[in-house]
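Take a look at the structure set out below.
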Amino acid sequence: MEKNDKDPDHDDKSKGDEKGDVVSDAHPSDDAHHQDGISNENVDVVGNAETDHQDPGDNNVDKVSQGEEAPEIRQTLESLSEELDQFLPTLSLHMEEHKDSTEEKGEDGYFQIPQFVGKFLDLFEEKLSKYDSGEPKTVWYQDPEEVSSLLEAVDRVSKLMGLLLNTKSCLDHHESLINHAGSIQQRAMAFLEDEFRIILEESVTKESVVVTDDSNSQRRSTADQQDHQNDVVVSQDHDQMLVPECGDQEIEYPGYPEDVVVVLRKIAEKMKAGGYGWECREVYLVGRRNILMRTLKQDCEFEKVSIDEVQKMSWDTLEREIPIWNKTFKDCSSLFFPGELKLAERIFPGDEGNLFCIVTHGLAIQFLGFAEAVAMTRRSTEKLFKILDIYETLRDSFPAMEELFPEELRSELRNEVTSARSRLGETAIHIFCDLEHSIKSDSSKTPVPGGAVHPLTRYTMNYLKYSCEYKDTLEQVFKSHSKMEREEEEPVESGNSAFASQLMRIMELLDGNLETKSKQYKDIPLSCIFMMNNGRYIVQKIKGSAEIHEVMGDTWCRRRSSELRNYHKNYQRETWGKLLGFLGHEGLMHNGKIVKPNLKERFKSFNATFDEIHKTQTTWVVNDEQLQSELRVSITAVMIPAYRAFMARFGQYLDPGRQTEKYVKYQPEDIEDLIDQLFEGNTSSSSTATARRRT
């Protein structure tokens with residue numbers, strides 16, 4: 001590099017200019033702005049300052065000529081920075097003045113570069129070496145003055161390089177200086193790039209935010225709340241709907257303190273001004289993507305999975321992944337994505353949209369791919385509620401997420417969501433309608449012991465009850481995504497939605513299936529008990545769900561209750577009507593006298609028949625306490641008055657003592673006690689009716 005030692009006077013002349021900033025060639029629009037600020041007044045001031053600055057030098061020359069040793073003038077990076085700040089406008093002015101002549105003649109004349117420029121570069125290089133020497137790198141950016149000093153020095157080097165590279169005389173005569181300055185600039189930018197990465201990774205602080213997941217809160221508050229790792233379980237053997245607890249949750253966004261954001265923004269500005277904006281952006285993009293994914297994994301247990309991986313998952317595994325997906329999608333929509341947009345805006349103002357999209361767009365597409373993959377898995381009834389959960393999450397949370405993206409990406413994401421929701425909706429409809437097919441195909445020939453509620457009834461009603469907890473969503477799904485043709489079916493009743501009509505169709509099929517299964521019992525009374533058990537269970541489930549009751553209506557419930565009363569009457573007639581026949585007077589009187597042999601036989605027949613009824617019907621099952629009580633009360637109301645009247649009328653004709661004990665096995669109170677033992681599902685080996693004899 002050619003040192004500036006040819007003409008001291010030329011050095012003085014080169015410094016006549018304003019004190020101001022000059023921007024690099026990467027930003028020509030700013031050059032014009034600063035050039036407008038140049039004035040002759042400023043040039044004179046700087047020129048005078050330079051003249052004054054040379055006086056000590058002249059004295060030193062005289063002293064040297066007289067054999068005296070000149071005192072050393074200590075130059076610091078700060079003092080040289082001030083001199084460079086005064087010189088840069090001069091160089092900028094020279095570049096502008098000779099721009100036209102350069103274009104016309106291909107030359108702009110020789111321009112002297114002061115010696116302090118090289119000295120400044122040397123001292124700045126020493127400063128960089130100090131930072132690279134192994135000392136803690138966190139020190140400098142925690143000190144505001146050090147941050148300002150370093151970044152201003154970097155900015156001066158970038159401005160100097162921009163002017164040198166755009167001034168032909170400098171390119172022609174100061175190649176060595178340009179190479180030296182360029183090397184230092186590259187080193188400085190590499191240092192800032194590393195520091196930007198370190199600060200980005202190591203200065204993350206978690207900002208706690210409380211969010212309320214109130215989606216479906218009304219639905220879930222009405223369902224039975226029990227601890228379970230899965231979201232929904234519909235059991236064929238139990239009456240529980242297992243759903244998760246919901247409410248306020250505290251989630252943490254991986255952000256930065258304000259002072260750290262300021263440092264990151266300043267570094268980004270200086271790197272961009274020096275022509276290294278792309279490198280800074282890349283560091284930011286990679287860093288924030290990693291931080292975001294790490295946070296989602298640690299706090300939400302979310303991990304990226306491909307469509308192929310989703311489709312290969314067992315349902316047990318996928319069932320655990322779906323609630324994680326739902327929570328992560330909601331958290332990204334309400335906190336993480338808005339946080340990323342705000343952070344990009346604070347560090348890269350004016351370019352936040354592009355950076356935000358690059359950080360989050362891939363994750364958004366991953367979310368939607370998961371949803372579509374779930375919809376494409378093999379259909380089964382237990383998947384319905386998980387699929388509806390995903391559908392609701394997309395429906396309720398995507399609009400807020402969508403608004404964060406620019407229009408061109410917004411349209412793409414909207415199309416992806418529409419596609420995913422369509423697949424989910426169609427799958428949900430098929431699964432719900434598969435319940436109809438499962439009822440039709442259930443042809444089990446083994447009757448349920450004791451006439452209890454059939455597992456198909458329990459499963460279907462639990463399924464329908466919880467389905468109706470999603471009633472609004474299912475109504476929307478059937479309306480928006482149903483492509484099923486039912487030309488062979490009767491038209492939908494006026495005023496009923498497609499979902500309501502499908503639900504009523506399922507109820508009709510269940511009724512018909514139960515009627516068929518009741519015929520599997522050879523004992524007609526037990527068949528009646530079976531229909532009463534299942535009918536009461538259905539009615540109670542419907543009355544216990546406002547949503548399903550709204551669909552089925554009061555008329556349906558009244559009609560079903562009437563059918564239950566008919567089964568009750570049939571049971572009572574078939575069982576207790578025969579027993580009441582033994583308590584009649586016919587055949588016991590002849591010519592006004594009691595026929596004792598007939599009376600004794602009548603008591604024996606009554607006892608044997610009652611014992612058989614008791615033995616059999618204590619094994620029958622009526623789990624509904626109200627129905628069990630109603631049956632016992634109605635039996636007691638019929639049997640006890642009749643038996644008590646029969647005993648009062650004919651018991652006196654049996655001889656007291658052994659004869660009475662032999663034929664009068666039960667007192668009315670004993671009969672009442674034994675009736676209260678019916679329908680307990682008692683399968684013990686005892687076949688003898690026992691009751692405490694009352695005296």
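Cβ atoms are placed via backbone N, Cα and C, with glycine included.
Here the original residues stay in place, and none of the substitutions has been built in.
Quoted from Swiss-Prot, the note on the mutagenesis of Thr212 to Glu is: Phospho-mimetic (PM) mutant with constitutive inhibitory effects on pollen tube growth; when associated with D-215; D-217; E-446; D-494 and D-605.
Under its mutagenesis annotations, Swiss-Prot gives Ser215 to Ala the following note: Phospho-dead (PD) mutant with reduced inhibitory effects on pollen tube growth; when associated with A-212; A-217; A-446; A-494 and A-605.
Under its mutagenesis annotations, Swiss-Prot gives Ser215 to Asp the following note: Phospho-mimetic (PM) mutant with constitutive inhibitory effects on pollen tube growth; when associated with E-212; D-217; E-446; D-494 and D-605.
For the mutagenesis of Ser217 to Ala, Swiss-Prot gives this note: Phospho-dead (PD) mutant with reduced inhibitory effects on pollen tube growth; when associated with A-212; A-215; A-446; A-494 and A-605. The structure shown keeps the original residue.
Mutagenesis annotation in Swiss-Prot: Ser217 to Asp, described as Phospho-mimetic (PM) mutant with constitutive inhibitory effects on pollen tube growth; when associated with E-212; D-215; E-446; D-494 and D-605; the structure shown retains the original residue.
All protein chains shown were included, and the count of other CB atoms within 10 Å of the CB of Thr446 (mutagenesis position) stands at 7. Among the mutagenesis entries in Swiss-Prot is Thr446 to Glu, noted as: Phospho-mimetic (PM) mutant with constitutive inhibitory effects on pollen tube growth; when associated with E-212; D-215; D-217; D-494 and D-605.
A mutagenesis experiment is reported in Swiss-Prot for this position, Thr446 to Ala, and the note states: Phospho-dead (PD) mutant with reduced inhibitory effects on pollen tube growth; when associated with A-212; A-215; A-217; A-494 and A-605.
Here the residue is the original one, but Swiss-Prot notes a mutagenesis experiment at this spot, Ser494 to Asp: Phospho-mimetic (PM) mutant with constitutive inhibitory effects on pollen tube growth; when associated with E-212; D-215; D-217; E-446 and D-605.
Among the mutagenesis entries in Swiss-Prot is Ser494 to Ala, noted as: Phospho-dead (PD) mutant with reduced inhibitory effects on pollen tube growth; when associated with A-212; A-215; A-217; A-446 and A-605.
Here Swiss-Prot describes Ser605 to Asp as a published mutagenesis experiment; the accompanying note says: Phospho-mimetic (PM) mutant with constitutive inhibitory effects on pollen tube growth; when associated with E-212; D-215; D-217; E-446 and D-494. Listed in sequence order, the residues of the same chain lying 6 or more apart from Ser605 (mutagenesis position) and placing their CB within less than 8 Å of its CB are Phe582.
According to DSSP, Ser605 (mutagenesis position) is assigned to a helical segment. Swiss-Prot lists Ser605 to Ala among its mutagenesis entries, and the accompanying note reads: Phospho-dead (PD) mutant with reduced inhibitory effects on pollen tube growth; when associated with A-212; A-215; A-217; A-446 and A-494.
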